[in-house]
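Asker: One structure is given below, represented as structure tokens, and several questions about it will come after.
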Amino acid sequence: MRGPALLLALRALCALSALRGTARAVNNSGRWWGIINVASSTNLLTDSGSVQLVLEPGLQLLSRKQRRLIRQNPGILHSVSAGLQSAVRECQWQFRNRRWNCPTSQGPNIFGKIVNRGCRETAFIFAITSAGVTHSVARSCSEGSIESCTCDYRRRGPGGPDWHWGGCSDNIDFGRLFGREFVDSSEKGRDLRFLMNLHNNEAGRMTVFSEMRQECKCHGMSGSCTVRTCWMRLPTFRAVGDVLKDRFDGASRVIYGNKGSNRASRVELHHLEPENPAHKPPSPHDLVYFEKSPNFCTYSGKMGTAGTAGRACNSSSPGLDGCELLCCGRGFRTRTQRVTERCNCTFHWCCHVSCLNCTNTQVLHECL
């Protein structure tokens with residue numbers, strides 16, 4: 001009896017250790033998100049003629065490779081932080097009417113425990129934050145904010161019968177390369193979660209790339225536009241968020257695939273396969289997940305869900321923002337509040353605007 005009991009205890013201990021190790025690995029994969037609170041606009045400090053890295057508290061959350069990348073690209077820290085801030089705002093906008101509305105908190109793991117799960121929401125978080133870094137860095141290059149990159153000047157010469165390449169194209173290639181080196185370096189291991197995170201990181205970057213658009217400026221007598229100068233411009237980040245939100249809704253559930261044990265092609269051995277064999281394998285643009293999402297209806301410290309109690313809902317909507325769905329069938333309360341706003345504004349020449357104060361009564365519905 002003692003032998004089997006000891007064996008079971010050892011197995012349980014090993015399982016617990018593995019779970020703890022997984023939790024640490026998951027938390028580390030998103031530690032760099034903590035730099036969102038880095039306030040400085042530069043990562044450089046000149047001291048006695050030498051350039052040194054500012055020891056911001058948030059930088060302690062970065063890996064050695066990430067700190068090296070920041071050091072090698074003066075000015076890029078602000079771009080990374082700005083890109084992450086854009087990603088958070090976009091995430092909260094896209095999910096503002098959902099049970100999970102992309103809540104954030106102070107601290108290194110700004111998205112909370114939901115990133116410990118392999119669900120759709122985690123997939124979107126990784127994709128949108130990766131896209132945010134790529135988008136912000138590419139734009140900063142063309143703005144001259146980063147010392148190690150400039151506009152993309154590779155497109156030069158004739159582009160068509162009535163236009164040619166010129167101007168300052170946003171440097172999407174530098175943005176993608178830096179984003180891959182910086183963001184992906186926080187992922188460790190070869191398990192399903194590792195593959196999922198890397199796939200969604202790349203999907204975010206590819207979305208920024210695929211949404212690039214050509215812009216042109218006309219030249220000619222009296223605006224005749226006989227010749228046009230064109231360049232490549234980044235999409236708005238709202239456009240990136242819209243595309244990723246559509247891919248969130250159509251995300252592919254995957255399992256861990258293994259092609260064999262050929263050491264010569266070890267990188268290709270581990271891959272993602274659709275859970276349903278009848279489905280097509282996910283494309284590089286698709287978001288992937290491997291775990292069903294919680295219902296997000298109630299608070300759970302273990303799951304990292306805040307619940308929907310107290311959330312504002314639309315009593316007349318049959319959609320996801322409606323009280324029936326958002327409140328998970330628990331019902332809702334109705335209250336009124338008086339709001340004073342500026343109204344009936346008039347412009348007086350020159351240059352003054354006068355307004356009245358109007359008080360309105362608003363009807364609010366909140367989930368129980």
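Placement of Cβ uses the backbone N, Cα and C atoms for every residue, glycine included.
Where a substitution is noted, the model still shows the residue that was there originally.
In case it's useful when we look at the structure, here is the feature table from Swiss-Prot:
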- Cys91 to Ala: Accumulates in the ER (MUTAGEN)
- Ser222 to Thr: Decreases palmitoleoylation by PORCN. No effect on the activation of the canonical Wnt signaling pathway (MUTAGEN)
- Ser222 to Cys: Loss of palmitoleoylation by PORCN (MUTAGEN)
- Ser222 to Ala: Accumulates in the ER. Loss of palmitoleoylation (MUTAGEN)
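Would you situate these features in the structure and describe their surroundings?
Answerer: The Cβ neighbour count for Cys91 (mutagenesis position), using a 10 Å radius and every protein chain shown, is 26.
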Asker: With DSSP assignments reduced to helix, strand and coil, which class does Cys91 (mutagenesis position) get?
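Answerer: The residue in question, Cys91 (mutagenesis position), is helix (DSSP, three-state).
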